[in-house]
Amino acid sequence: MPEKSAQPVMEEEVETFAFQAEIAQLMSLIINTFYSNKEIFLRELISNSSDALDKIRYESLTDPSKLDSCKDLKIELIPDQKERTLTIIDTGIGMTKADLINNLGTIAKSGTKAFMEALQAGADISMIGQFGVGFYSAYLVAEKVTVITKHNDDEQYIWESAAGGSFTVKPDFGESIGRGTKVILHLKEDQSEYVEEKRIKEVVKKHSQFIGYPITLYIEKQREKEVDLEEGEKQEEEEVAAGEDKDKPKIEDLGADEDEDSKDGKNKRKKKVKEKYIDAQELNKTKPIWTRNPDDITNEEYGEFYKSLSNDWEDHLAVKHFSVEGQLEFRALLFVPRRAAFDLFENKKKRNNIKLYVRRVFIMDNCEELIPEYLNFIKGVVDSEDLPLNISREMLQQSKILKVIRKNLVKKCLDLFTELAEDKDNYKKYYEQFSKNIKLGIHEDSQNRKKLSDLLRYYTSASGDEMVSLKDYVSRMKDTQKHIYYITGETKDQVANSAFVERLRKAGLEVIYMIEPIDEYCVQQLKEYDGKNLVSVTKEGLELPEDEEEKKKQDELKAKYENLCKIMKDILDKKIEKVTVSNRLVSSPCCIVTSTYGWTANMERIMKSQALRDNSTMGYMTAKKHLEINPAHPIVETLREKAEADKNDKAVKDLVILLFETALLSSGFTLDDPQTHANRIYRMIKLGLGIDDDDSVVEEISQPAEEDMPVLEGDDDTSRMEEVD
């Protein structure tokens, strides 16, 4: 266009528009509120550029001529320290005049109001892109923004605003940009860090390193260059020339030597000067590893990516790289770390370590809906082709796409663990670190409970120092055995020596040792495995394989000891629900079992140690205790004889209480009044040593109530104790 007409057109065609009210309000909020993470503006502008490039690439699929105006699809960043500007250029689809006016100011996006409400409610500014208003984040760092854009179907236009409630649009008759958009940020004085090479690289690496188009940073730099003095400083040249004239009489004409001198002279007349040049650096050369074919990726590459993703100093233990195609399309790369984080189950910790990308654009890294809590140790990335780029947390919660992604991720994780289980050594390392997660999964994830139960490993009465699976246990079950037997407790030694496993071990029945607190919660949900019920050997109603003769013998013993059971129940009263003859004891005189639906002793211990426990629940879950006596034990047999001879014998009452309290301890319970129990033991020791009560001062210190602890009588009782022993 002729030069003379350019100026009038510029003046005439500058149009001023007012920002739509909600947008003006949003900009005011962005400008006047302090935000610590202002760097997200660059992520949003690069993301917008990537979207524009996606659009032109899509259009070119049906009409290749769309790319004629510019073949290369790219993003460029140009900082200018002198002018304090940062320019973001893309060769995307560009905007028409109407697009400029509508998209950048006069028509509010649906998310504008929602984002302002979220901001005022304390949401992070970094969520701005999820509401479709990411462009306005430019005003976090810029006092004025200029947008130059060219669409294939329109002329080149300039949009400009200093956020004063209005913006201008005018035709641009300057240098053509071909196609695309050029955003020039005139930075605020205190935001000049964003023209520094190091800072720009840092922000791009953090937020946009996996954008699917090359992002090139153009930096003006200086370098030293050797130049001839004729090309350099003329004044020095003249001085040298004057010096040469002065020295001319001394120069001899010696042929070859003259050539050497002239060479030396030429060398001396070189000088280093600084020159400016543009250094172009591609910032996202690392193409997303998850978009590549898994067959082409080495373990070293996976290891490097895992370390950069997780900041872990160790290599990963296992990796799963897969893509899902069809109605839904996404790629995922999942890693199992070598060790569990120390704060894995802390409530304040972010719920997962999987980064969510949408078409290579990072969306968020703590999307709770992406993976269940019990898999929160898995690290990796998920890149969806179907989710919208401007998706919010609220939308994610309702997203059917995300639910399908989640289901696939869980399935693939379980497949990965199953594959890992085939390598015994590596699975042992994995299980040591993450067994709690599997058990938590069994408690929470009913759909995958069967698969998760295959991953469990336990010590058993027959496994020695090796942990075995439930499948191994079932394969070793006796033909007459109907159930899977287990016992819960604090340590392997404690449960192995427990009175509850005596009969089972004698009969050659394998018992699973569950010695982690979370096992109690796990077996509440894992009722059966492979059609076999899991049965606790510490609860009432234990069914053991027995023949008709054994059943008949048991019935006879029940009848024989029925009276003793009644006497013991009367003595213990509310402390116990009932007293029965046991079928599980061999060498112990008695034990305390709990009701089928009540807590085990181990669970009661765990619940008592909870800082925020509910005491009302404690009441009814711990109330039902049953005392089981061993009819084959001499203590019980002798006690029966004495009780039948005189059921009001005070020694019988004292011995029954002592037996009960000792059984509580050996069965894993705690005593409500340990001091009274201790005093009973001390008095037994005194009797054994022949010490008279009058010689002791212990009674003066703590004399229990007479009704709680009947007085034992002198020598006669000593002989009784000998009989019991």
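Using the three backbone atoms N, Cα and C, a Cβ is placed for every residue, glycine included.
Just the original residues are modelled here, none of the noted substitutions.
In the three-state DSSP scheme, Asn48 (ATP binding site) is classed as helix. The ATP binding site annotation in Swiss-Prot covers Asn48, Asp90, Lys109, Phe135, Arg393, and the record cites similarity to another entry as its basis.
According to Swiss-Prot, the mutagenesis experiment Gly94 to Asp carries this note: In slou45; absence of thick filaments leading to loss of filamentous organization of myofibrils. Annotation note: Gly94 (mutagenesis position) sits in a coil segment as assigned by DSSP. Using a 10 Å Cβ-Cβ cutoff, Gly94 (mutagenesis position) registers 28 neighbours.
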## Note on the structure
Quick note, Asp90 (ATP binding site): same-chain residues at least 6 apart with CB under 8 Å of its CB -> Ser49, Ser50, Ala52, Leu53, Lys74, Ile75, Glu76, Gly180, Thr181, Tyr213
### Message
I'm trying to understand the geometry here, so how far is the Cα atom of Phe135 (ATP binding site) from the Cα atom of Gly94 (mutagenesis position), in Å to the nearest whole number?
### Response
14
### Query
Any idea what the Cα distance is from Gly94 (mutagenesis position) over to Asn48 (ATP binding site), rounded to a whole Å?
11
### Summary
Other C-beta atoms within 10 angstroms of the C-beta of Phe135 (ATP binding site) total 21
### Task
Check each residue in the chain of Asn48 (ATP binding site) that is at least six apart in sequence and keep those whose C-beta is under 8 Å from its C-beta; list them in sequence order.
Gly134, Phe135
